[in-house]
Amino acid sequence: MKKRVVKLRELVPAVAALAVAVLIQSATGSSGGSGHTPTTQATHADDHDLTTHNGTEEHDDGHDDGHDDLHAHAPKVIVFISGSCLFGAISRSLFKKLPIPYTVVLLILGAILGVVASNVPLVEEHTRDVAHMDPHVLLQIFLPVLIFESAFAMDVHTFMRSFSQVCILALFGLVVASVLTAVLAMNLFNYNWNFSEAMMFGAIMSATDPVAVVALLKDLGASKQLGTIIEGESLLNDGCAIVIFNVFMKMVFFPQLTSTVGQNVLYFLQVAVAGPLWGYAVAKVTVFFLSHIFNDALVEITITLAATYLTYYIGDIWLEVSGVLAVVVLGLIVNAEKTSISPEVEVFLHRFWEMLAYLANTLIFMMVGVVVTQKALVAVDKMDWFYLIILYLAITIIRGMVISLFSPILSRIGYGLTWRNAVIMTWGGLRGAVGLALALVVENLAGNDVIGSKFLFHTAGIVVLTLVINATTIQTLLRILGMSDISIPKRLAMAGAVRRIHEGQNRTLNMLKSDRFLADADWDIATAACEISDPYSALSDDENAPADELTLGERKSVCPGCKAMVPNEPSPREFADMMEEARLRMLKAEKISYWKQFEHGMLAREALRLLVQHAEVAADEKDQFILVDDLKKSWQIKGIYPWLKRKLEDLISEKKIAAIPMPKYKLGKLMYKICHHMAFEVTINIAIVLNIVPIIMEFVVQDKMASVSTMAAPGSTVSSEPSSLQKIEDALRISNYVFFVIYAIEAIVKILGLGRHYIVSHWNKFDAFILVVALVDIIIAETLLKGSITINLSSIKVVKLFRLLRGLRMLRLTKALIPKLILVVNGKINNQLSLGYDVGKGYIIGEEEVGKIIDRMVDNKKILRELKHISETGRLQVVKELGLLQREHPGIAVSVKTRQAIRTILNHSRETIHELQGAGLLDEMEAHKLELTVEIKMKRLMNAPSSIPPPPPENLLKNVSWLAGDMKLIDFIKARASLLHFDYGEVIVREGDESDGLFLIVSGLVKLYGKSAFLDHDNPPVTAGSEENEVFEDYLTVGNVIGEMGVLTKKPRNATVTCETTVQVYFITAEDMNIAIDTFTLYPSLEYRLWRVVAIRIATPLIMEQMAFQGWTQEKVKLHLERGYLVDLAESHFQFNIDATLEDVILINGTAYNAHTREEIRSPCLISRTVHKLTFQYTATEEPRLFVVRNAEYNGPILDGRLDVDSKRSLISITEISSNMCLKHAAELRQKNSKVMLSRKSSGAAAKEEEDCIPNTSDVEQAAGVSPSVPTKTTPKPKSFLPSLGLSMSKERVNGEAVEESPVKTKQGEETPETEEGAAPRVNV
């Protein structure tokens, strides 16, 4: 995957550059070949109009240069594109530290290139096609890229919150600014422009492009809301400016197409409203396709690129709506639903569009620089320069007037508007590429220098002046207004981060100094080269700020009485600022956690969107956090689905057969059996289906007969057709009688069989109604046939009505479909519940992740306690709600948990593939095939069912970690477990009580609380930095085990467990657990498994507190600990050496001592790396337990008590002979031992056969050249987990039977008892 990532990163700029090059080459070729391409709305009417004025001459030139010599000029265009990109890269690199935007440098370079091209024919050949390129094509190539990239990178939540402000500025503000600019141009300039021409100029001048200002605001950490308003206004007013420009351009250059004022207003509304609708439709289609593609970067990037250009072209050319506004909506919708993009692809997608936007800006400003020097400066006089300066001042004043005009409204909606923000918005209204492109359009269409060249000159001048003056001074203005000041909490956070970086550097330096290869390095130079300074340290010298306010550490004062240093409490304002900063950082950390869960496949797309939305809404409100009440709405089912489900269930709700008593008389009993028989129901349904045909034919025949009788002339001979129709009508009437008899028989059978219960069913009521209708229909038909009633229009309508009502019997067929409809509705409800459960689970994990780092967010203890309380309270509330949800809908919880388990396994599988490929054990092709297999399964997981039936309670025992895989042990526990019931509020266990057994929750929800940080269950709510006497709470649900630690240590309960609902549990007494521990001693023994489960549970929070594991998820930490094992301390005489092969050493139980310093270490504790040897004191009440994790690179044998006797003897034998035997013979001996062990395990041989088959220790020692050991007597030692050479053992029970022991020589010459093969003594706890 890493190699694939590198390839994609290399591919992004190459594809982007190639795309731009192809577009520009095709554009220059087409513009040169066909003059001007009519692509805007204003040019749709008449292509001939575009060839007026100087258009014909350019057409001729373009024809000569385009068609006849296209292939000769194409490489020159590519040279220009490549050279422009090179100049852009050099300018961006060289002028990065200067306050001048690099686009200004490119514009100047383009102008210089244009001047050189005017005097040097060789250079002019490479710029000719660019200088004469159609400006419409320029817009269509670059504008979609610039618009989509800006919208796609915007904060959607902030934009939507400020949308009303943006619309006012982009619509009404643009119109006012355009009118004022037009009035200024008409009265200031001596160009004799009319109002239409001046409005066209005003629209161009009002199109803003504040890219440089927005980037600067982000770099300075200024208000995100302000930057979003400025950028959002630019996006929308570009589209509105183009629409206004097209309206007045049509009035200027195409007067024959001039419309009335009302038509122009309608046209503006049509374009401005229909454009976003078109963009919304395309965005939904794009999101749909993206959501069905999994981890394919090329396809997803291509879809967004194609959607962008198709949206702009189709909307702008075919639909005649605003393509700009359509692309804006497209970018915003795709951005808002970016969860439809694969997490692995999202980064590359952003980089791709950033690269395209960079190339587009680079080429636009280079091209405009060339065009301006060759076209705009031709007819410029001194007065034009004066006009330019006045115009620059005027448009700045006009923008300030517009913002001031609408400020009463802007300050009361959205995020509001302060006077400081208004000043920045006024000064930050830069002009850019859109205005230049529109000016080129005017220059291309105008036939006189008064319009075309002046438009281009003034537009280019305003662009340069705003970029050079406004963009370079905006930072100074921010500093003057105090908007660039870094708050005290931010400085404190930065200082804390730098301090932690220094601590990490010091640890790394100390570690490297002990490296034998780096021992002679110059550490002074290394330390100086790695020095990281605080970026905000220079700001602390601000003369306006008090010295104590800028102190990054804790401020203290001297007590006048005792002269002691007393910490100062922050002022209310400081406390509020620190609390607000901590709140925002906490919400940001929660959002990061949500995104991480989504990237790992642990959170659904819609769940991520909801959680991020809740976090962003909370961030907008002061002192607000994510509310549990808002989260509860995700899994609360409301609306039409519950109502529809109830109605459908009411339609099919009938009394059960057992609930309807059988009649006592014989005929009634027979009818009862008939009406409840499946064949009876099927027969009636078949009759209903067959009855549909005559009902339809009756309508057809009746209409046919009516038409024939109407067409027949009086006294004329009628053909034989009516007689045939009459026969058909008679047959249909007879069939109606037959079906009526069938339905009547059905009603009689049900009435006789059900009695008074017949009328209870809604369907029986419906059948009775239809039966009455059919009877009335027959009576009316017979009456008409006999002529008792005069046939007229009214009678015919009555007959048709009754026949139509008779056809309603077909609705009864839907009775069979109602269960299917209920399943569909249940599926929708389950999807909503699954989404809600996913939201709650994601929130819980987010709070747990934040809890690990919250101590490093805040230095103030009061704020820290408050944030912890808020986080833990919200987590517990959601845990409780999800427990109640699981009780009501267990299948939902099972489905979500199953999906998470599957994705975790697949993630680990993919990481393993990457590790194997990185180590060279897999080729790229092999790794790709394996990874493709994993990703196919990941994609299938996206369509997993939202509900899975929960397993039976017996299966919960199989899922207990220390029971999994051992069927004999499971049967043993199942036989001795008792199922207990507890009501709401009952106490299952109480803190301080003696441990009497284990509890496995089968159903319901319990609350657990206690003062110990390591509560006795599977999910200890450990919070980093918790106080010693703090009370911990948590909720447990199905599958959790309570009481393992108490059974092992025989200590009193350390927590109280109460029922939050009615609860069912499996209870295994402590006596039965002791019997099981004594009985099941084969590898791996039950006691070892129990201790290992407890060890991993205790070690997980200890490991996650360490700095090196801060970026790890809980699953990854547990996976890391799975490589660990419990050390058999009895074998090593309660001493343990810590060498370089050990990565983590955790004291789980008891007390240890540092052998060198005699420092006491109490459990639970992660042993420091500075400790190299531990000693332990064995006591009968508290036996020490040590859990170690070896390095991943360690490949040696692990004698940890997990191996059975055969494995240990084999490993010890191999270890002893490894230095005295060649590889061949050592391998032969190891193979022989392996075969013997396999045969012993399969046959279950006795101990005597074991001595005959397994090589004797003395034989091994003789083969290795070691003298046999002499047996000696020694005092018994504490018992170990499993028997092995050199261990002290006593009389044991194997599978419930006592085994006599015989002395065995130990390696140290000590005598120890021997047990039967595979037996393990229990550990005294």
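The backbone N, Cα and C atoms fix where each Cβ goes, glycine too.
If you look up Swiss-Prot, you'll see His73 marked as 1,2-diacylglycero-3-phosphate binding site. The 3',5'-cyclic AMP binding site annotation in Swiss-Prot covers Gly1043, Met1045, Gly1046, Arg1053, Asn1054 and rests on experimental evidence. Sequence annotations record features per position, and here Swiss-Prot assigns 3',5'-cyclic GMP binding site to Gly1043, Glu1044, Met1045, Arg1053, Asn1054. Looking at Swiss-Prot, the entry for mutagenesis of Asp238 to Ala says: Abolishes sodium:proton antiporter activity. Arg399 to Ala appears in Swiss-Prot as a mutagenesis experiment; the accompanying note says: Does not affect the production of voltage-gated currents. Abolishes sodium:proton antiporter activity. One mutagenesis experiment catalogued in Swiss-Prot, Arg803 to Gln, is accompanied by this note: Alters the half-maximal activation voltage of gating current. Shifts the activation of the transporter to more negative voltages. According to Swiss-Prot, the experimentally introduced change Arg1053 to Gln is described as follows: Abolishes cAMP-induced shift of half-maximal activation voltage of gating current.
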Near Met1045 (3',5'-cyclic AMP binding site), how many other Cβ atoms are within 10 Å of its Cβ?
25
Here the 10 Å Cβ neighbour count for Asn1054 (3',5'-cyclic AMP binding site) comes out at 19
Quick one: what's DSSP say for Gly1043 (3',5'-cyclic AMP binding site), helix, strand or coil?
coil
Distance between Asn1054 (3',5'-cyclic AMP binding site) and Glu1044 (3',5'-cyclic GMP binding site) at the Cα atoms, whole Å?
12
In angstrom units, rounded to an integer, how far apart are the Cα atoms of Gly1046 (3',5'-cyclic AMP binding site) and Arg1053 (mutagenesis position)?
6
Counting across all protein chains, other CB atoms within 10 angstroms of the CB of Gly1046 (3',5'-cyclic AMP binding site) number 23
Protein Cβ atoms within 10 Å of Glu1044 (3',5'-cyclic GMP binding site), excluding its own:
23
